[in-house]
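Annotated in Swiss-Prot:
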type	residues	note
MUTAGEN	Lys33 to Ala	A 3-fold decrease in binding of the 5S rRNA
MUTAGEN	Asn37 to Ala	A 25-fold decrease in binding of the 5S rRNA
MUTAGEN	Gln63 to Ala	A 12.5-fold decrease in binding of the 5S rRNA
MUTAGEN	Phe77 to Ala	An 8-fold decrease in binding of the 5S rRNA
MUTAGEN	Thr90 to Ala	A 4-fold decrease in binding of the 5S rRNA
Amino acid sequence: MNRLKEKYVKEVVPALMSKFNYKSIMQVPKIEKIVINMGVGDAVQNPKALDSAVEELTLIAGQRPVVTRAKKSIAGFRLRQGMPIGAKVTLRGERMYEFLDKLISVSLPRVRDFRGVSKKAFDGRGNYTLGIKEQLIFPEIDYDKVNKVRGMDIVIVTTANTDEEARELLALLGMPFQK
């Protein structure tokens, strides 16, 4: 069993049970999935940019991403409906815990001037969104092979009903929130 999953079962669940007075163990919020999304706007002019983004996401997530396409045409961006414009990957189960563990313990501390992640990035339904400015914070990415620094969005979807419960869940799992 994954290190983070073990921590969740042994420490986080009992702590949340006592803090929020849940009657059943099934009420305790858990992480449902993690979605990593990388928008590649320059794929319109340069289709090869998308291939490198897909490759990088595959290395980061450990599974192949889905290429996302434009929903509608925008003339100002020279964009046609259905053009490939980004990549996303949805992680569940073991891979999700492995990725979260790696994100918390290895990648986030590698961010320059890192002071913790924002406490305000919850959406009101218990989901947390985290923006990353560069893909170089992940140890799998080789600095010399990167042709362009790209950011990504990481959405952590939980079963929590309120932001407070989700914040407590992530904090107990080791998410470095700002003081």
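Numbers run from 1 along the shown chain.
Backbone N, Cα and C atoms are what each Cβ position is placed from, and that goes for glycine too.
So, quick note: what you're seeing has the original residues, none of the substitutions.
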Same-chain residues at least 6 apart in sequence whose Cβ lies under 8 Å from Asn37 (mutagenesis position): Thr68, Gly86, Ala87, Lys88, Met152, Asp153, Ile154, Val155
Rounded Cα-Cα span from Thr90 (mutagenesis position) to Phe77 (mutagenesis position), Å: 27
Among Gln63, Thr90, which are mutagenesis positions, the residue with the most C-beta atoms within 10 angstroms of its C-beta: Thr90
Nearest-integer angstrom distance between the alpha carbons (Cα) of Thr90 (mutagenesis position) and Lys33 (mutagenesis position): 7
Assigned conformation of Gln63 (mutagenesis position) - DSSP reduced to three states: coil
Separation of alpha carbons, Gln63 (mutagenesis position) and Lys33 (mutagenesis position) (Å): 14
Neighbour count (Cβ, 10 Å) for Lys33 (mutagenesis position): 14
